[in-house]
Amino acid sequence: MPHDPSFTPTQLAARAAYLLRGNDLGTMTTAAPLLYPHMWSWDAAFVAIGLAPLSVERAVVELDTLLSAQWRNGMIPHIVFANGVDGYFPGPARWATATLADNAPRNRLTSGITQPPVHAIAVQRILEHARTRGRSTRAVAEAFLDRRWGDLMRWHRWLAECRDRNERGRITLYHGWESGMDNSPRWDSAYANVVPGKLPEYQRADNVIITDPSQRPSDGEYDRYLWLLEEMKAVRYDDERLPSVMSFQVEDVFFSAIFSVACQVLAEIGEDYKRPHADVKDLYLWAERFRAGVVETTDQRTGAARDFDVLAEKWLVTETAAQFAPLLCGGLPHDRERALLKLLEGPRFCGHPDLKYGLIPSTSPVSRDFRPREYWRGPVWPVLTWLFSWCFARRGWAERARLLRQEGLRQASDGSFAEYYEPFTGEPLGSMQQSWTAAAVLDWLG
């Protein structure tokens, strides 16, 4: 029999815990040791989920560090820069938020954009683990909730009020990086309308670390990414002025579904821990508004969700994992939801005959936009597998959740904890020793 190189669950959990300790800077965990040597917002939430079974206290520190960098307007920035650490571009000097943005924190260097709001899920997982521990651990988790409830509410209120000004139930993004799915085909047509002016010179860091160009965005794409920063800097990151200057403005259906779920989760926490009634009421209202906003985007026949280009005033139809946003938050009529599940489990996605594992590729293998090695244009992301599995379990789809967890662990059993994986061969790609991949494994293994 051929030798099976995979690790047992016990070995895998030990390696994942060791990885998180290795990436720990003391009060923050780097997203990855080389490519991402700082704290990323949604990475930090997933890291806290992975830390919770190991140490509720350390998981609380992770979220405390992130929230200490929250902007005065309520935004949680997508990067909190580690002090004295270089090696990532664009760094704090390029963002210049400390000198330009009135709302930026004075004690931390951050980026000037945001990322998906998965943090309430992390808070819930921390509280769930704390309930199984001793009194002192429960006290740590509950003290965190007391200390940070107002900050979590400001975060959700900023998204609901500043990024959904017309109350359509969909979050507007001003940069593809805000979606977390940086170079997804979802944004191709919106980026095509971004025409860079004269950019200050720059030297990328990502393609020095990941030398295979098929795994990373092109230089032309990077020019557009950086031009959007210049547009933001020109108005000093002012929420009121961004809509009048940004050449990238899209309503992100996947971000909006996550926000709906997060509002629902935070409302339930608020009820359980007797937070102000007005806060809980707002959270339930936002959960419903964004659930309805997601459903409004869906195809009448298949249930597939679409993004919306605000400037071009058109729907963005692409075959990516974001199509399945309504499966996260619910709200679809029964027949449409059944059709969407059939699409997910059929040959265009998880049921494609050539997939190494029955997992959700970031872009459909039958799409003309599919590139099996390139970032969000095809590879399978363990963190996305975790998110769908967790949401499916929450919705009562125990068998679907179990299958995703089972296949996710099979994929991760090589022990590389890669950022993403080639969908046909299972080859680990992108950054190795990725913290949120280790975190997903730790949560799955309990």
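Cβ from N, Cα, C; glycine included.
Nothing has been swapped: the model has the original residues at all the noted spots.
Per Swiss-Prot, substrate binding site is recorded for Tyr36, Trp40, Ser41, Trp42, Asp43, Tyr88, Gln115, Gly180, Arg216, Tyr375, Trp376, Gln434, and the stated evidence type is experimental evidence. Here the residue is the original one, while Swiss-Prot reports the published mutagenesis Asp43 to Ala with the comment Loss of catalytic activity. For the mutagenesis result Asp182 to Ala, the note given in Swiss-Prot is Loss of catalytic activity. Swiss-Prot lists Asp182 with the feature active site, proton donor, giving a curator's inference as the kind of evidence. The annotation that Swiss-Prot gives for the mutagenesis experiment Glu419 to Ala reads: Loss of catalytic activity. Swiss-Prot lists Glu419 with the feature active site, proton acceptor.
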How many neighbouring Cβ atoms, not counting its own, are there within 10 Å of the Cβ of Tyr36 (substrate binding site)?
23
How far is it from Tyr36 (substrate binding site) to Asp43 (mutagenesis position), counting Cα to Cα, in Å?
10
Taking just the CA atoms, what is the gap between Trp376 (substrate binding site) and Glu419 (mutagenesis position) in Å?
11
For Trp376 (substrate binding site), list the number of other Cβ atoms lying within 10 Å of its Cβ atom.
25
How many Å separate the Cα atoms of Asp43 (mutagenesis position) and Gln115 (substrate binding site)?
9
In whole Å, how far is Glu419 (mutagenesis position) from Ser41 (substrate binding site) when you measure between their Cα atoms?
16
Rounded Cα-Cα span from Asp182 (mutagenesis position) to Gln115 (substrate binding site), Å:
10
Using all protein chains in view, find how many other C-beta atoms are within 10 Å of the C-beta of Glu419 (mutagenesis position).
26
Cα-to-Cα gap, Arg216 (substrate binding site) vs Glu419 (mutagenesis position), nearest whole Å:
12
Maximum Cα-Cα separation in Å among residues Tyr36, Trp40, Ser41, Trp42, Asp43, Tyr88, Gln115, Gly180, Arg216, Tyr375, Trp376, Gln434, which the record lists as binding substrate:
21
Spatial separation of Glu419 (mutagenesis position) from Asp182 (mutagenesis position) - C-alpha basis, Å:
13
